Amino acid sequence: MTARPPESCVLAKDRPEEPVVPVVSPGPLVPVADFGPLDRLRGWIVTGLITLLATVTRFLNLGSLTDAGTPIFDEKHYAPQAWQVLNNHGVEDNPGYGLVVHPPVGKQLIAIGEAIFGYNGFGWRFTGALLGVVLVALVVRIVRRISRSTLVGAIAGVLLICDGVSFVTARTALLDGFLTFFVVAAFGALIVDRDQVRERMHIALLAGRSAATVWGPRVGVRWWRFGAGVLLGLACATKWSGVYFVLFFGAMALAFDVAARRQYQVQRPWLGTVRRDVLPSGYALGLIPFAVYLATYAPWFASETAIDRHAVGQAVGRNSVVPLPDAVRSLWHYTAKAFHFHAGLTNSAGNYHPWESKPWTWPMSLRPVLYAIDQQDVAGCGAQSCVKAEMLVGTPAMWWLAVPVLAYAGWRMFVRRDWRYAVVLVGYCAGWLPWFADIDRQMYFFYAATMAPFLVMGISLVLGDILYHPGQGSERRTLGLIVVCCYVALVVTNFAWLYPVLTGLPISQQTWNLEIWLPSWR
């Protein structure tokens, strides 16, 4: 949407008998100054209320399901490793496995909770639950900024609170919750950077500096993009799948720059992006994440007894043009061992798990993961036979809409050129599509934890379109509000129904059977 700046009027007469007609001199079109929502106080109040609700749901009975005091599912790896980090000067000795297969940040964060509350269920889950609460606040702020609506942002927060995947992930000491937090935070930083760059370009256009060169103006230091690089580095230092988001978000950031220069009348927007933005973007979203990743290994570098600390790689750096220090070569060797472990974790090599799944089942949560189940001597359900189980499963009222929501988002992106849906698709696909590159690999549905916030964002944008359809009358507006309220109520009800199997509450065998909606959930 554009508007013409006021210009001086000239008077013209084509014929002596015609009246004088004012003619406006053509001037450059100035994009509307829209750089984010304006209801700041109300926005923060709503964010605070939603965050308070998220705090209750994430921390209520957080340490209850611990399988007689021991970690559940893959907590059995990360809770002890975090305890080692806490008591071994920041590094793992890992005597049970002899191999560390993930970078250190997630375990360092788990160790914070264990340091405060001890080696128990609440302790090793505390930091993940805390960041799960902050994740809800981030999604509220991100969707509010993308949609320019505090109401739509609030809806997104409620939906994320009621998402089974995000809920269980925040309440278990697995690495995927930390990965999700960092990538969503980086995504939010890039969205703010997008608006900030447009604001600076707007000022430059009004000042007449946009046409000074064919490349357009410089936009100064972009601290939000720098912060995104730091967060992406922490994501990679949690799980290597953070690299996928570095690539997808890097491309998204450059697309933002090209679009901004085109929108603000730069003569050569592509050339301007190459000239002005590619190198700074590569520094912020390439070099900075790598530097942060290395920095997280500081305790490993400082240790004399860490795994492979002095096991220099066989061929790494020996004949290289730039000789590498032995410590770096040892880290390469250490990393290569972890990589070979993951590369060999395939079905063809005989690695199977009863709850593994493939990525084509993830969008609709067709094959969840059973984290824990106890059917022996369970009491407290009021029936003769009780079950206590915790399952990672997406709330069907949202996840079963994934395919139509993705299709609609694709239509909005390619046909309507709607950047809001485009960025949501970028985030969703970064957490999903790369896993198709190696279908033989053993995979689990909890890898889809990073997809959940972007699914919620997409659904929220659709609900926002229903609420704020251009040109709608009062009846149409009322109908849209009713539809949105009914849908949100359906999601909340669905979440409440699944709550026992998301938290491990005792339920009867009959109720357990009713909770299992699909054969593939067994």
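Using the three backbone atoms N, Cα and C, a Cβ is placed for every residue, glycine included.
Keep in mind the model shows the original residues, not the substituted ones.
Given the structure is predicted, the values throughout are model-derived calculations rather than measurements.
The following features are taken from Swiss-Prot:
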| type | residues | note |
| --- | --- | --- |
| MUTAGEN | ASP74 to Ala | Loss of protein mannosyltransferase activity |
| MUTAGEN | GLU75 to Ala | Loss of protein mannosyltransferase activity |
| MUTAGEN | LEU366 to Ala | Decreases FasC(His) mannosylation when expressed in M.smegmatis |
| MUTAGEN | TYR371 to Ala | Decreases FasC(His) mannosylation when expressed in M.smegmatis |
| MUTAGEN | TYR444 to Ala | Almost loss of FasC(His) mannosylation when expressed in M.smegmatis |
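Swiss-Prot feature annotations superimposed on the structure.
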{"residue": "ASP74", "record": "mutagenesis position", "Cβ neighbours (10 Å)": "17"}
{"residue": "GLU75", "record": "mutagenesis position", "Cβ neighbours (10 Å)": "22"}
{"residue": "LEU366", "record": "mutagenesis position", "Cβ neighbours (10 Å)": "19"}
{"residue": "TYR371", "record": "mutagenesis position", "Cβ neighbours (10 Å)": "24"}
{"residue": "TYR444", "record": "mutagenesis position", "Cβ neighbours (10 Å)": "19"}
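Here the candidates are the mutagenesis positions LEU366, TYR371, TYR444. The one whose C-alpha lies nearest to that of ASP74 (mutagenesis position) is TYR371.
In this structure the C-alpha atoms belonging to TYR444 (mutagenesis position) and LEU366 (mutagenesis position) are separated by 11 Å.
A gap of 10 Å separates the Cα atoms of TYR371 (mutagenesis position) and GLU75 (mutagenesis position). GLU75 (mutagenesis position) sits 23 Å from LEU366 (mutagenesis position), taking the C-alpha atoms as the reference points. In the three-state DSSP assignment, the secondary structure recorded for LEU366 (mutagenesis position) is coil. Secondary structure at GLU75 (mutagenesis position), taken from DSSP and collapsed to helix, strand or coil, is helix.
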